[in-house]
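One structure is given here, and the rest of the page talks about it.
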Amino acid sequence: MQYEDKNGVNEPSRRRLLKGIGALALAGSCPVAHAQKTQSAPGTLSPVARNEKQPFYGEHQAGILTPQQAAMMLVAFDVLASDKADLERLFRLLTQRFAFLTQGGAAPETPNPRLPPLDSGILGGYIAPDNLTITLSVGHSLFDERFGLAPQMPKKLQKMTRFPNDSLDAALCHGDVLLQICANTQDTVIHALRDIIKHTPDLLSVRWKREGFISDHAARSKGKETPINLLGFKDGTANPDSQNDKLMQKVVWVTADQQEPAWTIGGSYQAVRLIQFRVEFWDRTPLKEQQTIFGRDKQTGAPLGMQHEHDVPDYASDPEGKGIALDSHIRLANPRTAESESSLMLRRGYSYSLGVTNSGQLDMGLLFVCYQHDLEKGFLTVQKRLNGEALEEYVKPIGGGYFFALPGVKDANDYLGSALLRV
């Protein structure tokens, strides 16, 4: 069911404003309430935070360089479109929904109560932008024979295959398209997903879904504080500076000199890995061994033998690995050689917690997400270096896939994937 919406943020309705004025009047009659009226209730965001928004139009999609929000969801879909025209309809529709949801506005009213409501209603009558980003990526399978797109497939895009330590569940792998939905709060993420599914019943079918989180204080630091994963270590310390445009052109974005299809310029290769942690086993492992495995101090995040989280380890002066073990995670992931400079990538991972496994173990771990201009030089090269690392005893990749994050939407007349479908 279609309806018209506005991309700009609308003010709450008159009724809601009057209700708010009435509540303030009651609060003013109570000295304690009056003294605390500028504070947000525990566990809630301030009105300013709820109205934070990221720009939707631009050369690149939001949600890649955007400082990590507190809540995240990965949703892979199978595309039900029957031909290229249907696929264009899907991408245009997704663009319209993303534009509205990320900028906020009044929830649509349902003209006929005998019909299903036009909105789920879980955010109330006003849909605050809440720092929402929705990033659309396409998988290897979208370039099969259905839509005639095979000649336009990104050169390095491929189906994810098993690494030695993987225990992949087919139900948690791959997808024609992937949505990365992030916001300040989980309810905004869920609302966005339900809106998208409601508008695409004949075009998309959910393949798998996982929800993630980082701490509120890490999210509110706008990238200045490194999130801590569920093994208790800082996750993403060695990330390249996402505010350095020149560096991001080198590390994250596909550029014109890469001999890729022209439509891919401004996009990025995305690797997704759903990694289960053996947290009970980890929690019984001595601290010294944990730190040796990672190569970092658990509390400060500093490389072993150093003082601060962002101190750069000097492996050349420690060739035998007496300070930082040769098979430590940080040393294998980034040996800091001239050759390893080409395998830099931007990580954007989140923790997850799902309950218990069939064996009665806690089901929690990491939703690993990274972006790079070249999948083979980036994630695949790094993962090959990590094969056999000591950390493998405590982690088990169970799903994910490789995708290509589409370039951004130029303006209101453009749509996601337009350059791909116009070829």
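Using N, Cα and C of the backbone, Cβ positions are placed for all residues, glycine too.
What Swiss-Prot lists as heme b binding site is G236, T237, A238, H329, N334, P335, R336, R347, and the listing cites experimental evidence. P335 (heme b binding site): 15 other CB atoms within 10 A of its CB, across all protein chains. For the recorded site, P335 (heme b binding site), the DSSP three-state label reads coil.
What Swiss-Prot notes for the published mutagenesis of Q68 to W is this: Loss of deferrochelatase activity. Q68 (mutagenesis position) falls within neither a helix nor a strand when secondary structure is assigned with DSSP, and so counts as coil.
In three-state terms derived from DSSP, G223 (mutagenesis position) belongs to neither a helical nor a strand segment and is classed as coil. For G223 (mutagenesis position), the same-chain residues that are 6 or more apart in sequence and have a Cβ closer than 8 Å to its Cβ are P67, Q68, S242. While the structure shown retains the original residue, Swiss-Prot records the mutagenesis experiment G223 to F with this note: Loss of deferrochelatase activity.
The Cβ of P227 (mutagenesis position) lies under 8 Å from the Cβ of Q68, I214, S215, A218, K234, D235, G236, G349, Y350, S351, each of these being in the same chain and 6 or more residues away along the sequence. Quoted from Swiss-Prot, the note attached to the mutagenesis of P227 to F states: Loss of deferrochelatase activity.
Secondary structure at D235 (mutagenesis position), taken from DSSP and collapsed to helix, strand or coil, is coil. For D235 to A, Swiss-Prot lists a mutagenesis experiment annotated as follows: Large decrease in deferrochelatase activity and peroxidase activity on guaiacol and catechol. Still binds heme.
Under its mutagenesis entries, Swiss-Prot includes D235 to N with the note: No effect on deferrochelatase activity. No effect on peroxidase activity on guaiacol, but loss of peroxidase activity on catechol. Still binds heme.
Listed in Swiss-Prot as a mutagenesis experiment, H329 to A is described as follows: Loss of deferrochelatase activity. Great decrease in peroxidase activity on guaiacol, and loss of peroxidase activity on catechol. Still binds heme. Taking the Cβ of H329 (mutagenesis position) as reference, residues of its chain lying under 8 Å away and at least six apart in sequence are, in sequence order, I293, F294, G295, L386, E389, A390, L391.
Quoted from Swiss-Prot, the note attached to the mutagenesis of R347 to E states: Loss of deferrochelatase activity. Great decrease in peroxidase activity on guaiacol, and loss of peroxidase activity on catechol. Still binds heme. Sequence-distant neighbours of R347 (mutagenesis position): residues of the same chain at least 6 apart with a C-beta under 8 Å from its C-beta are D235, G236, N239, F368, V369, C370. R347 (mutagenesis position) carries a strand DSSP state (E or B).
When Cβ atoms from all protein chains are considered, those within 10 Å of G349 (mutagenesis position) total 21, not counting its own. One mutagenesis experiment named in Swiss-Prot is G349 to L, and its note says Loss of deferrochelatase activity. Great decrease in peroxidase activity on guaiacol and catechol. Still binds heme.
Under mutagenesis, Swiss-Prot gives S351 to Q with this note: Large decrease in deferrochelatase activity.
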**Asked** In Å, how long is the longest CA to CA span across G236, T237, A238, H329, N334, P335, R336, R347, which the record gives as the heme b binders?
**Response** 17
**Request:** Count the Cβ atoms, other than its own, that fall within 10 Å of the Cβ of T237 (heme b binding site), considering every protein chain shown.
**Result:** 17
**Asked** CB neighbours of G236 (heme b binding site) within 10 A?
**Response** 18
**Request:** Let me know the most crowded of the recorded positions, choosing from Q68, N334 and counting other Cβ atoms within 10 Å.
**Result:** Q68
